[in-house]
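Have a look at the structure below, then the notes.
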Amino acid sequence: MIRRRYRGCTQGAWIVSVGMLFASCTSGAWKASVDPLGVVGSGADVYLYFPVAGNENLISRIIENHESKADIKKIVDRTTAVYGAFFARSKEFRLFGSGSYPYAFTNLIFSRSDGWASTKTEHGITYYESEHTDVSIPAPHFSCVIFGSSKRERMSKMLSRLVNPDRPQLPPRFEKECTSEGTSQTVALYIKNGGHFITKLLNFPQLNLPLGAMELYLTARRNEYLYTLSLQLGNAKINFPIQFLISRVLNAHIHVEGDRLIIEDGTISAERLASVISSLYSKKGSS
């Protein structure tokens, strides 16, 4: 009887200890409100909003050949939506993920033996650096990731924008998709140099089209994506040739509204879309 009571006490003490450990770990979590786009920052060449549900196959294809594929997948598996920015000059992606993360066990997940170096910001937020990728989980409901070249921004700088957000100015529809809070599965992209992206979509990567900013919205449908694209036209003298070229290559409804070329009901395979998106940050695509 005494032994049973002792065993019960030790088991209870163990449970309480673990609970206290977990509580003490989460007590230091970031509790203030967070602006995802303000954290990734302004001045990017590409912005994206990526709900994970319904788009898992596309995400797997995009990160398939990345050096930090396994580490990125750890984060994605716990993510409901990604807010991202790509910076061509420094060849880096900054990602803010909303979801459910193992905040209390980051030291076990991102261990020194696996090549991670642990550091803290002036606000006491822990982050982990490796050769290609830097990660921080400031709270159980969001994470921050930077991956890219050695010129990429330091994670401490990104985390400083939790306090002082640097929010980019983005189109109304893009903003609307970002605030859908998981109710939409639409992938949204805003690209500063629309000509660079559209030539890859047309499969004419060497063609230099004088085009402005582009908005792209994609919805998964079986193994392909249905998309709507809005492209700012540049030189009025060549607008018609550009419209003609695009209409000959893309199977979609195309028309002009003011200074914008609108492409609706276009389709693209998940494999092709992943290739085009990946080319935006690949060494070849971002040189």
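Sequential numbering from 1, following the chain as shown.
In case you wondered, yes, glycine gets a Cβ from its N, Cα and C as well.
Substitutions noted, but not modelled.
Within 10 Å of the Cβ of Ile62 (mutagenesis position) there are 22 other Cβ atoms, across all protein chains. Secondary structure at Ile62 (mutagenesis position), taken from DSSP and collapsed to helix, strand or coil, is helix. Here the residue is the original one, while Swiss-Prot reports the published mutagenesis Ile62 to Glu with the comment No change in detergent partitioning, vesicle associated.
Looking at Swiss-Prot, you'll find the mutagenesis Leu162 to Glu noted as follows: No change in detergent partitioning, vesicle associated. Cβ environment of Leu162 (mutagenesis position): Trp30, Ala32, Val34, Val39, His123, Ile125, Pro138 lie under 8 Å away, each six or more residues apart in the same chain.
Within the same chain, residues at least 6 positions away in sequence whose Cβ sits under 8 Å from that of Leu201 (mutagenesis position) are Leu250, Ile268, Val276. Quoting Swiss-Prot on the mutagenesis of Leu201 to Glu: Partitions into detergent and aqueous phase, decreased vesicle association.
All protein chains shown were included, and the count of other CB atoms within 10 Å of the CB of Val249 (mutagenesis position) stands at 13. As a published mutagenesis entry, Val249 to Glu appears in Swiss-Prot alongside the note: No longer partitions into detergent, no vesicle association, decreased dimer formation.
Summarising the environment of Ile277 (mutagenesis position), the number of other Cβ atoms within 10 Å of its Cβ, over all protein chains shown, is 24. The secondary structure of Ile277 (mutagenesis position), as reduced to three states from DSSP, is helical. What Swiss-Prot notes for the published mutagenesis of Ile277 to Glu is this: No change in detergent partitioning, vesicle associated, decreased dimer formation. Amphipathic peptide (residues 270 to 280) no longer forms alpha helices in the presence of lipid vesicles.
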Ile62 (mutagenesis position) and Ile277 (mutagenesis position), Cα-Cα, nearest whole angstrom: 7
